[in-house]
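Novice: Sharing a structure below in C-alpha cells format, with a few things to ask.
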Amino acid sequence: MSEAGNVASGLGLPGEVSQWSLKRYGRFMLLDNVGSPGPSSEAAAAGSPTWKVFESSEESGSLVLTIVVSGHFFISQGQTLLEGFSLIGSKNWLKIVRRMDCLLFGTTIKNKSRMFRVQFSGESKEEALERCCGCVQTLAQYVTVQEPDSTTQELQQSQGPREAGESQGKDPLQQGPSLTLEQHVCMAAGAGVLQERTSVTHRAQSILAPEKLTLAYEGSSWGTEELGPFLRLCLMDQNFPAFVEEVEKELKKITGLRN
C-alpha cells in the first residue's frame, strides 16, 4: 500500500503521488578489468559484476520510491535523486521482475542497458510484502511486472516460520533474483554507463543556457508557483536532458531554414 498522497514536498513534486519506504536500493555495476594482462584476459573481457548498495539510514537518509500521477518514477534518498524517468510508454524499454519483497528493474535505452533493484521496508516481512504488492499494482498501470517465482512464494508462505526463514536466510538484495533477466539486459547492448547520484540543482545547471533572452521574450504565461514544480519534475526525469538536446537541434534546423 502507498504510504502517502501529497507528501512529496521535500522534492517539490506537483500533483498526487504514491510513495513507499525502501530498505535498500542496489545498482548493478560491471567493473572493467582494464590493464590486466596475461592469462586472465578472457575473464577481464567479461567484467566483474557487482551491486552497489545504498542503505536507508538516519545518517544517509530514508530511501523512498515515488510514482507521480503523471507517470513519473523516482527513487530518492533525502534530497538526493538516485533514479528518475517516465513510465509512459516504458513497455518498450523497461522490464521489471518481482521476487518476494524485491523488484528488479532492467532498462535498455538507445542500446545502453542498466539494472537496479529495490527491497521494501516494513516492521515485519508481511508489511514489506504488502508494500511491494501495492507498488506492483501501481506499476502495472504502465508496464507488466513479471513474477516468475510466484509459485515458490506461495510455497514459502505455506511453510512454517522456521522453514521459510531457512529458505530466505540470505539477503535477497545480494542474491540474483532473476539471472535470466540480468543476462538479457547485459547482453542486449552490453553494459551501459551507469549514472551516479546527482542533485536536481546540478542537472539544472548542466542544461541551463548561459545566454539571456531578449526583453521581448522574457515574459511568461506561467506563474512562478506553477513553473517551479513543473521544472523540478522534468529535471528529475533522467531522459529530460536528452529531450532538451533534441529540441535544441530542431530549433537550430528551423532557424537555419528561415535564415
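Placed from the backbone N, Cα and C atoms, the Cβ positions cover glycine too.
Don't expect the noted substitutions in this model, because it carries the original residues.
As annotated in Swiss-Prot:
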type	residues	note
MUTAGEN	R27 to A	Strongly reduced interaction with ANKRD31
MUTAGEN	F28 to A	Strongly reduced interaction with ANKRD31; when associated with A-104
MUTAGEN	F74 to A	Strongly reduced interaction with ANKRD31; when associated with A-81
MUTAGEN	L81 to A	Strongly reduced interaction with ANKRD31; when associated with A-74
MUTAGEN	L104 to A	Strongly reduced interaction with ANKRD31; when associated with A-28
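How about a rundown of where these features are and what they're close to?
Specialist: In the three-state DSSP scheme, R27 (mutagenesis position) falls into the strand class.
Taking the Cβ of F28 (mutagenesis position) as centre and 10 Å as the limit, one finds 23 other Cβ atoms among all the protein chains shown.
The number of other Cβ atoms within 10 Å of the Cβ belonging to F74 (mutagenesis position), over all protein chains shown, comes to 23.
Counting every protein chain shown, the Cβ of L81 (mutagenesis position) has 22 other Cβ atoms within 10 Å.
Every protein chain shown contributes to the tally, and the Cβ of L104 (mutagenesis position) ends up with 24 other Cβ atoms within 10 Å. Secondary structure from DSSP puts L104 (mutagenesis position) in a beta strand.
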Novice: Which of the mutagenesis positions listed here (R27, F28, F74, L104) have a Cα atom within 10 Å of the Cα of L81 (mutagenesis position)?
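Specialist: Qualifying among R27, F28, F74, L104: F74.
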Novice: Between F28 (mutagenesis position) and L104 (mutagenesis position), what C-alpha distance do you get in Å?
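Specialist: Counting only the Cα atoms, the answer is 10 Å.
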Novice: May I ask for the distance between F74 (mutagenesis position) and L104 (mutagenesis position), taken between their Cα atoms and rounded to an integer number of Å?
Specialist: 15
